[in-house]
Amino acid sequence: MNRLRQFSLLLWKDWVLLRRNKVWTLFELIIPCLLLGPLVYLVVKNADHTSSPENIYDNFQVKGTVEDVFLESNFIKPIYKRWCLRSDVVVGYTSKDAAAKRTVDDLMKKFAERFQSAKLKLSVKNESSEEQLLTVLRNDLPMLNETFCAINSYAAGVVFDEVDVTNKKLNYRILLGKTPEETWHLTETSYNPYGPSSGRYSRIPSSPPYWTSAFLTFQHAIESSFLSSVQSGAPDLPITLRGLPEPRYKTSSVSAFIDFFPFIWAFVTFINVIHITREIAAENHAVKPYLTAMGLSTFMFYAAHVVMAFLKFFVIFLCSIIPLTFVMEFVSPAALIVTVLMYGLGAVIFGAFVASFFNNTNSAIKAILVAWGAMIGISYKLRPELDQISSCFLYGLNINGAFALAVEAISDYMRRERELNLTNMFNDSSLHFSLGWALVMMIVDILWMSIGALVVDHIRTSADFSLRTLFDFEAPEDDENQTDGVTAQNTRINEQVRNRVRRSDMEIQMNPMASTSLNPPNADSDSLLEGSTEADGARDTARADIIVRNLVKIWSTTGERAVDGLSLRAVRGQCSILLGHNGAGKSTTFSSIAGIIRPTNGRITICGYDVGNEPGETRRHIGMCPQYNPLYDQLTVSEHLKLVYGLKGAREKDFKQDMKRLLSDVKLDFKENEKAVNLSGGMKRKLCVCMALIGDSEVVLLDEPTAGMDPGARQDVQKLVEREKANRTILLTTHYMDEAERLGDWVFIMSHGKLVASGTNQYLKQKFGTGYLLTVVLDHNGDKRKMAVILTDVCTHYVKEAERGEMHGQQIEIILPEARKKEFVPLFQALEAIQDRNYRSNVFDNMPNTLKSQLATLEMRSFGLSLNTLEQVFITIGDKVDKAIASRQNSRISHNSRNASEPSLKPAGYDTQSSTKSADSYQKLMDSQARGPEKSGVAKMVAQFISIMRKKFLYSRRNWAQLFTQVLIPIILLGLVGSLTTLKSNNTDQFSVRSLTPSGIEPSKVVWRFENGTIPEEAANFEKILRKSGGFEVLNYNTKNPLPNITKSLIGEMPPATIGMTMNSDNLEALFNMRYYHVLPTLISMINRARLTGTVDAEISSGVFLYSKSTSNSNLLPSQLIDVLLAPMLILIFAMVTSTFVMFLIEERTCQFAHQQFLTGISPITFYSASLIYDGILYSLICLIFLFMFLAFHWMYDHLAIVILFWFLYFFSSVPFIYAVSFLFQSPSKANVLLIIWQVVISGAALLAVFLIFMIFNIDEWLKSILVNIFMFLLPSYAFGSAIITINTYGMILPSEELMNWDHCGKNAWLMGTFGVCSFALFVLLQFKFVRRFLSQVWTVRRSSHNNVQPMMGDLPVCESVSEERERVHRVNSQNSALVIKDLTKTFGRFTAVNELCLAVDQKECFGLLGVNGAGKTTTFNILTGQSFASSGEAMIGGRDVTELISIGYCPQFDALMLDLTGRESLEILAQMHGFENYKAKAELILECVGMIAHADKLVRFYSGGQKRKISVGVALLAPTQMIILDEPTAGIDPKARREVWELLLWCREHSNSALMLTSHSMDECEALCSRIAVLNRGSLIAIGSSQELKSLYGNNYTMTLSLYEPNQRDMVVQLVQTRLPNSVLKTTSTNKTLNLKWQIPKEKEDCWSAKFEMVQALAKDLGVKDFILAQSSLEETFLRLAGLDEDQLDTHSTVEISHSTHV
C-alpha cells in the first residue's frame, strides 16, 4: 500500500507541475495537436475510398537476337539508345573451368552470331581470368562527366562458373556496368506486392533495367546457345512473356497517411521524450536523492514520470488517431490504437532510460537528441523486409524499428484488403513478420528499457561508484593505498575491532533499545586534543537514535578521505550540533547517515536499524534538510509538505494539523499556497526545515538549515527546533556559532574528517575559551587612536592582564581575562564615571595622576560587556588540531625518511602551506587600487574585447560535452552521410551481385492456366521443376477463366502469385508479377531449363554482377538517397551548432557573472558584439570543416557558393534570435530544448506536413504559397532545408544564377535575411536603457503580489540620527562622498519596497545595511548595482549616477562565478575588463590577499562554498572604485576563514580610499566590520549608528546563566531566582535536562553595569552555583526589536552574546 500511495503522490505531483508549466504544456500538447490536427482533418475529409485502375499488360518476346536490341516499346528506353547507337560492341567473357574452355568458346561464337546485322556488329573477346575481365570492363567504362553513354566498347561481360554439356548444367554470371541513374534493387525482392499500382504502364518492366541493359536478351542468347550445344537441332524459340494483370485496389488518403506513421510519430513523440528526459535528469540532480532519503521508491519515481508522460502522449493520440478509426477499412481500430499506444509508452520509457544515466539536464538533453535521432535513422536505414523474420526480430529491439514493422504490417493488410484485428494478428507469421510479433517486440523493448533504467539508476546513485564496487561489496580492509589523515590505528579496523562491532550489531538487532547503552569512545578527539571530550554519565545512558561507529568514507575517484574513523552518538530529546570547517566532512556524514551515499567502512544505526542493511526501515524514521533546497519551483509550500508527508508514510488524516502547526511556528503560514519559485531564500530554508520535521520523523538531520536567513527568520527556526526536539533526535550543522550556542545541547566538532572535540557549550568554552569582551564606543569628536590608548590603560589599571582587541571605526574592544572577574565591578564603575564626566569619583583614588589627568580627553558614548563566543572556541580548537596534525605529519615524514618503502600520506582537506596573506600583500593591493587602471578609451575597449574572447574560449575548451555535441557530433553525422557515398562493394559484395535462382522468388503461388490434357511438353517440364523446388504452390485454372478474374481472386493472398504459364491462342506464354524486381531473368532461366528434354536434373542458373569505374565496384547507396538524407541531416546539424550558443548566454547571466562584467563599465554593445563574433568564428570554423567535407564528397560541387551563402544566412537569421530570446529563460537546458524543438522538430514537422499536404491533397496554389512563406519566415531551418532540397533537385540542370531566382532559392534567402534583420533589431532594442527600464517596470508590477513585511513596532524610541542623516544627504556634495542615496524610492505596483531612502557613505567607512527579508535591502542593492531601476530619487557613486557605465566592486549574496573558469581566470578576466595593464599580477595579488593561491587554478565548480565566497570578495576588491558593496560576504564560510576575510576588509577600510557597504545576517560580522549600521523596515530607514549605540538605545534585557553542580539543585535555584528577581524569565525548558539555566532580565532605565554585575555576582554566591554569566543584549536582539521580532512580542528564545562562564 505504501508503494501505491507513493505512486499516487508522485503522479499528483507531476500533474500539478504539468498544469503550472504552461510553456511546456504548450509545446508538448498543443503544438503536436496543431501540427497533426490539420493533417488528420484533411485525411478524414478526403477519406473517400476510390479504386485504382485495372492494368492489363500486352505480351512481348525475348528472342535473344539482334532484334531485341532495336525493339521499341512505350515508356522504356531501347537497348541501342543505351549504347548510344554504337554499331560495334564487344562482350568479354572468361571461363573458370579450364576443361570447358573449348565449349565456352564455341558457345560464345554462337552467341556472337545471333547479334549480327547491318546496324550492329557484336564481337566477343576472351580474357584469361575474371579479374582480368573486370579490369578491362572497368577501364572501358566512360567517365560520368564526359558522356551520358552507358558503354564505350564493351556492352557486358560473361563469367562462366560451370559449363557441362554432358550433364546439362550451365552456371554463369553477366557483368554489367552500373550508371548513376539506374536502380537495380539487388538486395530487395519486391517493391510492394499488394495495393494500388505505382503506375507501371509499360509491358516491359523498366526497373531494374534488365531489358534496357540487354541482360534479358544476352541471357536468352547464352542459354539458347547452350541448348543447341546440348541438343543439336533443337529449335531456336523465343520466349513470350506477359505481366500478370493488376486488379483494381481500393485506395484512400488514410492508407497513404498511415505509411508515414513512423516518421510522423517519431516527430510528435520527440517533444515528450525530450521533456521526460529533462525532468528526470533535473530531479536526479537534487530532488530525487533527497526524496530517496525520505523513503522514495526508485521504481515508483520512474513509473510516475512514465505514466504522466504517457498520459500527455495519450492526449495527442486522442486528437490524431481516434478520428482516423472512423474512416479506416480492413484494420480494426483496436489494432491501430494498441500499436500507437505501445509505441508511445516505449518512446517515453526510452527517454526515462536515457535520463537514468545523467543528473545534469544539459548532458541528458544532448544525449537524447543524438540517441533519438540515431534510433530514427537506424529504423529508416536498416529496415529489413517483412519476410526476413530473424532480421526483423533484431531490428525490433529498437522501439522505432518495432513500430515501423508494426505499421508496415498494418499497411500490408490494408493493401491486401484483408481484415486485421487483435485475434488474427499472428496470422501468416511463418511467411512474414506479423503485427503480433511487432507488438511482442515492443513489449520486449519496454521491458529491457525499464530494467535498464532501474539498473543504471542504481549504479549512478551509488555516489562513489567504481568498477571495483561491481565485484567487491564489502568494505575494504587494506588501507595501505588509502590516504591517512592522522594515524593508522585510528582508521584501520583490525579483525578484533570488526568482530566486536559485529557482536554489538547483533545485540542491537535483537534488542533495539540496547543501542542506548552503547557509548563508543571518542578516540579521535582524545588522540588529537587531550581532554577535548566531556564525560557525561546521564547522556551515556540516554536513548541514542543515531549511532555512528568508526565511519570512514574515501572517494574512490579522488582518493580523498572525506570522513576518517568518526564515532558519535546523538540522543533523543537533544539537539546535537555538528561543527566543522568547510570540507571537514559534515555533509558527507549527513549523507551517510541518511543513506544517500554508502560509507567505505563503519556502521550506522538509526533507531536500532542498520542503515546499510535495512535502508527501508531507517528511511521511515528520518527527516532531512540538506544544504541545498530540494524544491520544485512550481509546487506550493503546502504541496511540498504533502508530498514529503506522504512519502514518509504518515497518517493522512493528521497532515493538515501537522502542516499548519509547523508553518505557523516558522511564520510561513501566510505563504501556504505560494509557489516555491516566489519564496525568498530564507523562506525556502524554512520550508525545507518543515519538510524535515513533518510526519513525526524521529531522527531529524538539519544541514545548515538557517543559511541565508535573516536573524528574525533564524529565530523562528530556532524556536521550532527547541520545541520539536523533546521527542526527536536532532543533528544539526551550522556556520552560525551563535546558533550552535543557542540550540546545542551537545556539540561535536569535526576537523579533517575526524571528531576532535565534543561536549556542552560550557565545557568547551571552559576548556578552550579566552575571556570576556568589553566593547566601548568613542565619541566622533576626539582622536580615537589617542583615546584607545587611554582606555586600554584604564582597563589594565583595574583588571590586570586586560588586552586591547580590535578597533572598528569609533568602536574598540578590550579583552578581559576570566580569572579577573572580581575586578570587573570597579572597572565598570570607573567607565560609568568617565561617561558621566564625574572625574572626582572615589573609584579614581588609586589611579596614577598621569592617567587621571588624561581622563577628560576620553570621550565615551556607551559600553557593554559580552563573553567570548563559541566561534572563538571553534577557531581555537581548529588551530590546535592543525598544529597536532602538522606535528604528526612531520613525525611521519621523518619516519618515512628512514623507511622509504612507506609513502607519505596527506590528510584530506589539510594544507600544510602557511597562509600567504600578510600586511605587505594588503598594502600592495591598496597601492594598486590607488594607482587605478592604466587603460582607458579605445585601449580599454580592446582589452575588454580580448577578455571576452578568452572567457568564451576557456568555457568552450572546458565544456567537452557541449563542444562534443556542438562540433564533433555534427561533423560525425555529416561524415557518416558522406561515408555512405564512399563505401564501395567488392567483387563478392552482396549489394553488387545477385543470384537469379528460383529460391529468390520463393515462396510463391503459380498461376497454371491450361485445358485438361492440353499441356505442352515444355510446360509439363516446367511444372515438374516447380514441384521439385518445393517453394511453389501451383494453382490450376481453366483457360476459360480470364486472367484479370484470376488475379482479382488472388487479392491479398499470401504468398502472392509471382509467375505462371498459360495458353493464349495456341501460344505458350509465361506470366510474371510486375512487382517482383528479379522475376523476369529467373523465369527465363527456368523456361530454358524446362526446354532441356530428357531429365529434370538439368540446371541452368544465371546471376547479375554490377561493376563501376572504381575497383570497389559500386556505391552502397545511390546518390539520390544521399541527397534525400542530406537536407534533414543538415537541419539537425546546424540546429545542434547554433542552439548551443544560448546555453553560455543564460548560464553566464543566471550565475550573474555577466552582471559582474557589466560592473566593470563595459558597454553592452562591446559585450555582446564580442560574444557574437566569437560564436561567428566558431560557426565559421565548423562551416569550414563542412566545406572541406562537401568538397571531399562532391556534394553540390557546382553550387558551393550558394550553399555557403545559406550557411551564412542561417547564422544571421537564427543566432540573433537566439540571443534575443535568451533573456526569456532562466534554465539553459530548457532554452536549449525549446530552441531545438523550434529548429528541428517544428521545422521537420513543417517539412513533413507540407510534403504530405502537397502529395495527398489538392489545395489552391495561393494557399500553398502563403503556408510555405509563413514557415520560411518563422522557421529558418525550414527555409534552409528547403533550399538544400532545391539545390539537390535542380542543381544538375540549372546554373547558379537561375537557382537564386525567386521561385527557387531566392525567396528562401530573402525571408531568412528578413527574419535575421528583425531578430537583430529586437536584440539591439533590448540593450537600450529606456527599453530595459520600461520592461523592468512592467515586470515589477507583475511581481508586486509576492511581497510581505512584518509590521513595524510602535513603541520604539525615535532615533534622531535618521533625521540628521537625511539633512546631511541633502546638503552634502555628492562628489565628496563615496555613496550618496537621495530620496531613493522603488515601487512594485502598490507596494513600496524602498521609501525615500537617504544615506551618505563616506570614504574609509564600512557601512552596514540591515533589515529582515522584504525590508528593502536587496532592492536597494539591485538599484545600486544596476540590476533594476529606481522609481524615483537618485543614487550617486563618486558623483556619477549608478545607471551609467561605472565601475563598482560587488560581492553578491550568491557567488557570481562561472563554474568552468578557475578562480585565477575569473579574476584575470575581470581585471582585464577594468583596464589593468598587468592584469595577471593584479589577479595574483587578489588571490594572495584572500588566501586562495593554493586553489587558484582549480575550477570554480570544485570549490567549496567558502572558497567561492573568498573569490567573490576578491572580485569586489578588484574594482578600481570608491564603492565596494558586499552582500553577505562570509555566508557559508567557516568561522576561521570568516575571520581572515574580516581582516582583509578591515585593512581595506583603513588603508584605501574606498568605502564599504555590506549587509549580513551575521550580527557578529556587522559588529566586527561596520563603523555605522542602518536598519531598514518596510523600505524606510528607522535607525542608524554604531553597533554599541544601537544596543544601548534599543537593547532591552540582560541574560543571566547559572551553571549547577548537580540536577537536584534545579528546583531550588529556579525558585530562589524567581524570589530575588521577580521580573526575570526562565528560558531553559523543563524538557532540557542541562545543568546550565538561562534567564532573561528586563533592562531598566536606571540600570548600570557595575551595579547589575555586582548584584548577579552576589546572587550566584548566595545560591551556591558553580558558574554564572551576565551579558548585555546582543546586536541581534537589538535588530530583532527594531524589526518588530523581539522576544517580548514573539515569545522566542533569548539571543544573547554569551560564551563563557566564570567561577564564583
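Cβ coordinates come from backbone N, Cα and C, glycine included.
S587 (ATP 1 binding site) falls within a helical segment according to DSSP. Among the features that Swiss-Prot reports, ATP 1 binding site is placed at G580, H581, N582, G583, A584, G585, K586, S587, with the record citing sequence analysis.
A coil conformation is recorded for G1411 (ATP 2 binding site) in the three-state DSSP classification, outside any helix or strand. According to Swiss-Prot, the feature ATP 2 binding site maps to G1411, V1412, N1413, G1414, A1415, G1416, K1417, T1418.
Residues or ranges marked as domain 'ABC transporter 1' by Swiss-Prot: 546-777.
According to Swiss-Prot, the feature domain 'ABC transporter 2' maps to 1379-1603.
What Swiss-Prot notes for the published mutagenesis of K586 to R is this: Cell corpses not engulfed. Sequence-distant neighbours of K586 (mutagenesis position) (same chain, 6+ apart, CB under 8 A from its CB) are L578, L579, G580, D703, T733, M750.
According to Swiss-Prot, the experimentally introduced change E639 to G is described as follows: Cell corpses not engulfed. Under 8 Å, Cβ to Cβ, and six or more positions away along its own chain, E639 (mutagenesis position) finds K13, V16. The secondary structure of E639 (mutagenesis position), as reduced to three states from DSSP, is helical.
K1417 (mutagenesis position) falls within a helical segment according to DSSP. Quoted from Swiss-Prot, the note on mutagenesis experiment K1417 to R is: Some cell corpses not engulfed.
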Give me the Cα-Cα distance between A1415 (ATP 2 binding site) and A584 (ATP 1 binding site), rounded to a whole Å.
35
What is the number of other Cβ atoms found within 10 Å of the Cβ of G580 (ATP 1 binding site)?
25
Cα distance (Å, whole number) from S587 (ATP 1 binding site) to G1411 (ATP 2 binding site):
30
What is the interatomic distance between the Cα atoms of G1416 (ATP 2 binding site) and N582 (ATP 1 binding site), given in whole Å?
31
What three-state secondary structure does DSSP assign to H581 (ATP 1 binding site)?
coil
Just to be sure I understand the packing, how many Cβ atoms besides its own are within 10 Å of the Cβ of K1417 (mutagenesis position)?
23
Cβ-Cβ under 8 Å from S587 (ATP 1 binding site), same chain, 6 or more residues apart: which ones?
P626, Q627, D703, T733
Provide the number of Cβ atoms within 10 Å of the Cβ of G583 (ATP 1 binding site), excluding the reference atom itself.
21
